[in-house]
Amino acid sequence: SNKRKNAAMLDMIAQHAIRGCCSDPRCRYRCR
């Protein structure tokens, strides 16, 4: 249960990272 909560938080952080990585080709997250 605790792991699931951590995963959700990481997913939220990843969403922010994706938004900030639109113009950076080196970023592993991309805008969709």
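Cβ atoms are placed via backbone N, Cα and C, with glycine included.
For all the noted positions, this structure keeps the original residue and models no substitution.
Because the structure is a prediction, the values reported are computed rather than measured.
Under mutagenesis, Swiss-Prot gives Ser23 to Ala with this note: 1.7-fold less potent to inhibit both rat CHRNA9-CHRNA10 and CHRNA7 nAChR. Its Cβ placed at the centre, Ser23 (mutagenesis position) has 7 other Cβ atoms within 10 Å.
Annotation note: Ser23 (mutagenesis position) sits in a coil segment as assigned by DSSP. Among the mutagenesis experiments that Swiss-Prot reports, Ser23 to Thr is described with the note: Extremely important increase in potency on human CHRNA9-CHRNA10 nAChR.
Take the CB of Asp24 (mutagenesis position) and look out to 10 A: across all protein chains shown you find 10 other CB atoms. Annotation of the published mutagenesis Asp24 to Glu in Swiss-Prot: 783-fold and 8.3-fold less potent to inhibit rat CHRNA9-CHRNA10 and CHRNA7 nAChR, respectively; the original residue is retained in the structure shown.
Among the mutagenesis results in Swiss-Prot, Pro25 to Val has the note: 480-fold and 5.8-fold less potent to inhibit rat CHRNA9-CHRNA10 and CHRNA7 nAChR, respectively. The residue drawn here is the original one. Taking Cβ-Cβ distances under 8 Å and a sequence gap of 6 or more within the same chain, Pro25 (mutagenesis position) has no neighbours at all.
Swiss-Prot documents Arg26 to Lys as a published mutagenesis change and attaches the note 1523-fold and 14.2-fold less potent to inhibit rat CHRNA9-CHRNA10 and CHRNA7 nAChR, respectively. Residues within less than 8 Å, Cβ to Cβ, of Arg26 (mutagenesis position) and separated from it by at least 6 positions along the same chain comprise none.
Quoted from Swiss-Prot, the note on the mutagenesis of Arg28 to Lys is: No significant change in potency on human CHRNA9-CHRNA10 nAChR. Taking a C-beta cut-off of under 8 Å and a sequence gap of six or more, Arg28 (mutagenesis position) has these contacts in its own chain: Cys21. DSSP assigns Arg28 (mutagenesis position) to coil in the three-state reduction, outside any helix or strand.
There are 15 other Cβ atoms within 10 Å of the Cβ belonging to Tyr29 (mutagenesis position). Under the heading of mutagenesis, Swiss-Prot lists Tyr29 to Trp and annotates it as follows: Relatively important increase in potency on human CHRNA9-CHRNA10 nAChR.
Within the same chain, the residues at least 6 positions away from Arg30 (mutagenesis position) whose Cβ sits under 8 Å from its Cβ are Ile18, Cys21, Cys22, listed in sequence order. Here the residue is the original one, but Swiss-Prot notes a mutagenesis experiment at this spot, Arg30 to Gln: Extremely important increase in potency on human CHRNA9-CHRNA10 nAChR.
The note that Swiss-Prot attaches to the published mutagenesis Arg32 to Gln is: No significant change in potency on human CHRNA9-CHRNA10 nAChR.
Looking at Swiss-Prot, you'll find the mutagenesis Arg32 to Lys noted as follows: No significant change in potency on human CHRNA9-CHRNA10 nAChR.
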